[in-house]
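Engineer: Quick paste from Swiss-Prot:
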type: ACT_SITE; residues: SER633; note: active site, nucleophile
type: ACT_SITE; residues: LYS674; note: active site
type: BINDING; residues: ASP26; note: divalent metal cation binding site
type: DOMAIN; residues: 509-734; note: domain 'Peptidase S50'
type: VARIANT; residues: VAL54 to Ile; note: In strain: Isolate NVI-010
type: VARIANT; residues: ILE199 to Thr; note: In strain: Isolate Sp103 and Isolate Sp122
type: VARIANT; residues: ARG212 to Ser; note: In strain: Isolate Mason, Isolate Blake and Isolate Tseng
type: VARIANT; residues: THR221 to Ala; note: In strain: Isolate NVI-001, Isolate NVI-013, Isolate NVI-015, Isolate Sp116 and Isolate NVI-023
type: VARIANT; residues: ASN234 to Ser; note: In strain: Isolate Tseng
type: VARIANT; residues: VAL323 to Ala; note: In strain: Isolate NVI-020
type: VARIANT; residues: VAL323 to Phe; note: In strain: Isolate NVI-016
type: VARIANT; residues: TYR500 to His; note: In strain: Isolate Heppel, Isolate NVI-010, Isolate NVI-011, Isolate NVI-020, Isolate Sp103 and Isolate Sp116
type: VARIANT; residues: HIS802 to Arg; note: In strain: Isolate NVI-015 and Isolate NVI-016
type: VARIANT; residues: GLU867 to Gln; note: In strain: Isolate Mason and Isolate Blake
Amino acid sequence: MNTNKATATYLKSIMLPETGPASIPDDITERHILKQETSSYNLEVSESGSGVLVCFPGAPGSRIGAHYRWNANQTGLEFDQWLETSQDLKKAFNYGRLISRKYDIQSSTLPAGLYALNGTLNAATFEGSLSEVESLTYNSLMSLTTNPQDKVNNQLVTKGVTVLNLPTGFDKPYVRLEDETPQGLQSMNGAKMRCTAAIAPRRYEIDLPSQRLPPVPATGTLTTLYEGNADIVNSTTVTGDINFSLAEQPADETKFDFQLDFMGLDNDVPVVTVVSSVLATNDNYRGVSAKMTQSIPTENITKPITRVKLSYKINQQTAIGNVATLGTMGPASVSFSSGNGNVPGVLRPITLVAYEKMTPLSILTVAGVSNYELIPNPELLKNMVTRYGKYDPEGLNYAKMILSHREELDIRTVWRTEEYKERTRVFNEITDFSSDLPTSKAWGWRDIVRGIRKVAAPVLSTLFPMAAPLIGMADQFIGDLTKTNAAGGRYHSMAAGGRYKDVLESWASGGPDGKFSRALKNRLESANYEEVELPPPSKGVIVPVVHTVKSAPGEAFGSLAIIIPGEYPELLDANQQVLSHFANDTGSVWGIGEDIPFEGDNMCYTALPLKEIKRNGNIVVEKIFAGPIMGPSAQLGLSLLVNDIEDGVPRMVFTGEIADDEETIIPICGVDIKAIAAHEQGLPLIGNQPGVDEEVRNTSLAAHLIQTGTLPVQRAKGSNKRIKYLGELMASNASGMDEELQRLLNATMARAKEVQDAEIYKLLKLMAWTRKNDLTDHMYEWSKEDPDALKFGKLISTPPKHPEKPKGPDQHHAQEARATRISLDAVRAGADFATPEWVALNNYRGPSPGQFKYYLITGREPEPGDEYEDYIKQPIVKPTDMNKIRRLANSVYGLPHQEPAPEEFYDAVAAVFAQNGGRGPDQDQMQDLRELARQMKRRPRNADAPRRTRAPAEPAPPGRSRFTPSGDNAEV
């Protein structure tokens, strides 16, 4: 799929055929042209007001359907006409195949004198052929299917229905369009020759029993031998041999006429009749043979054929009693074929649209559009440019996966026309990889489509929509890590520095001198993908596989393989179905691309690509598009499996290389890439790694790892599991199992370092950071609201740089450090007993004066927590420094703006000092003193206590007017 356009063009052409054709991206790369053909019919409604449209949505030729009317009594159908494309394709083209098709069926033309249209439409898609439909009445049409997505009922004719062709298969061959071949000048006038539609024909064969022919009632009257269903819409060829013998010699020559009638839906009038006549005489009555050989061109198939009838008659009355017995000279049979009948879409499935109670003589409009891939005939090819189809497995598989989820996404074959028009916006979103699927989110389908895109479509095209121009450069750096799987589950490369390459071009790394390594460079073409869940094997071993892509230097990625006992070549891709042998022919292994240099245990093993190990022990294996496994890790796994593993599968991935002595394991490269593959399954990578295990005995490795290998499987969580290995992968220098792979990765690292100072490096890191932190949706919504980045620019112009606050030790370590510090101080002061443990028991306090005096006097260690007050001098009752006590008392009581503290309060403060040995009050004692002060201030006064009054205010001096000047009262 072209990620520059970021559009699934093939899927878009299927769901929106009016947008035009797009080449089918499969591996049929014929030169062709793309052509869109229209079909437009105005069908006149009969007097009954009812009829049926038979649509062939997948037919690759020009005939796309047929129209039938019900008779006036609605007791029988009458064929009206074929529905075909505007151009007869076989006139100009030799081969073709259908890409997509759509019909719109609606009525909007009023007959003269009417003001409104009546009538309704029923439509249903039937998975079988037309002859298998039991009833074509309006009401019984809905019983053809139980799938609600394949039927529409009681839709007004003015609203209309839409029929959409959804492919039933994607293996579509080019079919011959029954074109006429050039003829010579001496040909008879009117004679012509055509290439018949003989690709995948549907063949019918009527086998008659070896018994008596049923008697005829009279001469010239047909007697039926067989009558049954058959579907034919294209040319057919009839061949047959009906042989019989008469019981008696005929009196006269008797003519036997065997007649094969091809009939349609509407009546018993044959569309085409094939007759074979033979004379029974005295010479041949013991073995008479009637041969049938006739070709019927498409022009003679004037309506869809749904029934055949084989009958016979005779011309002699005397021969009626002469018994004829079939099969005298061999089987009696008649066969005929339906051209292209087994091509998907030619005869099945079909869509039936019935209309009822429409106004007679009103018009029913059928407007269709069909998209084709066509190969012109030689005459037209001289003046027309053709192009090869592009093989795009991603585009094809994305279409497959979307259409395989048609029920969840509500993609239908028949629609109410207004619903289909409403859904076109969703279809455009699904096929546009740069869309964030806002409409699909409203319908509840965004998660499904996103999940499919992650598997089958380029992830970078949906990673950062506004960075679409950078996609081509992004896949050089981190694209390989974020876009990991191709359509259908096939791996893509995931090493840094390389473009995306399908495993079609990859090769499992190994020794170049392997027995099969060179012969298998030209691998088989295969596109099959399967997953198979197997029960827990009796034993097994998991090894990593490193793949490289020679067309892209530096390309490398990893996967896992599990080697189990048994022969399972059918579970391997055709490229991996290689059988290798142990030394001295002591066993074999499927899926290994080189012979094993040591002896086996006379058993056969199979190396299968591993996808998942479930908790119950079941293993899920898959077919991947890659070559067979080669390399030292596979040989190490086989050595452990043959010599050491007796039961079960160790939950770990083994890597390493067995030395020549077959006992020593030497270092091996590729640890980083193998670790990514192992960690995705929640498995550890175990074995000989550079700098970890320089040299380990084979037996000791098995004893140490296998016996303890009971680790539970824990799958990596999150959708960004590959991103977190980016730093490790870029920093590593070891990514291969041989010198060639090491050289390739060194080139990758050098190329990655070249862009570290470029602006693109910052953009790519930003994209990775955005996806890693799940900010893609938020950034995309912000970009729509702030297209000029004015708000965002102001927001991030000064990024926050908060220095990280140093984290101190936790409480336990802090207390231990405190105890150690107090212990050192106490020991320096002479208290040798004060160890950190003793300080901790003493409530993390140093020795008190009593404890220190006790130690000095007795020489024994004091008990932690005991103050030994008897060994210290009792404090004085009232300290001599009363000034200090008064200052504190006045401060607590409330001076200097309130009354001085009473003597009782001084005494209370002095008592606190005495209690503390001369020290001031602690926090609790200070709170008690403040409470005592408040109580003393609220204490009521005695009546004898004089109340202090204020002195009266002095009167103000007499004022004067500011207009009266000072001096005498003289006249101004």
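Yeah, the Cβs are placed from backbone N, Cα and C, and that goes for glycine too.
Original residues only.
For the listed features, I'd like the structural context: burial, neighbours, distances.
Structural biologist: Around LYS674 (active site), a 10 Å sphere centred on its CB holds 28 further CB atoms from the protein chains shown. DSSP classifies LYS674 (active site) as helix under the three-state reduction.
DSSP assigns ASP26 (divalent metal cation binding site) to coil in the three-state reduction, outside any helix or strand. The Cβ of ASP26 (divalent metal cation binding site) lies under 8 Å from the Cβ of PHE170, ASP171, LYS172, GLY389, TYR391, LEU396, each of these being in the same chain and 6 or more residues away along the sequence.
A sphere of 10 angstroms centred on the C-beta of VAL54 (variant position) encloses 24 other C-beta atoms.
Under the three-state DSSP scheme, ILE199 (variant position) falls in the coil class.
Sequence-distant neighbours of ARG212 (variant position) (same chain, 6+ residues apart, CB-CB distance under 8 A): VAL323, ALA324, THR325, LEU326.
THR221 (variant position) has a Cβ environment of 10 other Cβ atoms inside 10 Å.
Non-local contacts of ASN234 (variant position) by the CB criterion (under 8 A, 6+ apart in sequence, same chain) comprise GLY61, ARG63, GLU178, ALA197, THR298, ILE301, SER338, GLY339, ASN340, GLY341, VAL346.
In three-state terms derived from DSSP, VAL323 (variant position) belongs to neither a helical nor a strand segment and is classed as coil.
Cβ neighbour count for VAL323 (variant position) (all protein chains, 10 Å cutoff from its Cβ): 13.
Contacts of GLU867 (variant position) defined by a Cβ separation under 8 A and a same-chain sequence distance of 6+ are given as SER848, GLY850, GLN851, in order along the sequence. Annotation note: GLU867 (variant position) sits in a coil segment as assigned by DSSP.
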Engineer: Have a look at the variant positions VAL54, ILE199, THR221 and say which one has the shortest Cα distance to SER633 (active site, nucleophile).
Structural biologist: ILE199
Engineer: Can you tell me the mean pLDDT for the domain 'Peptidase S50' (509-734)?
Structural biologist: 68
Engineer: For SER633 (active site, nucleophile), what is the secondary structure state per DSSP, taken as helix, strand or coil?
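Structural biologist: The three-state answer is helix.
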Engineer: To the nearest whole angstrom, what is the C-alpha distance linking LYS674 (active site) and VAL54 (variant position)?
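Structural biologist: Taking the Cα atoms only, LYS674 (active site) lies 58 Å from VAL54 (variant position).
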Engineer: In Å, rounded, how far does the Cα of ILE199 (variant position) sit from the Cα of VAL54 (variant position)?
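Structural biologist: Distance between the two Cα atoms comes out at 23 Å.
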Engineer: Just going by other Cβ atoms within 10 Å, which of the recorded positions ILE199, SER633 has the emptiest spot?
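Structural biologist: Comparing Cβ neighbour counts within 10 Å for the recorded positions ILE199, SER633 gives ILE199.
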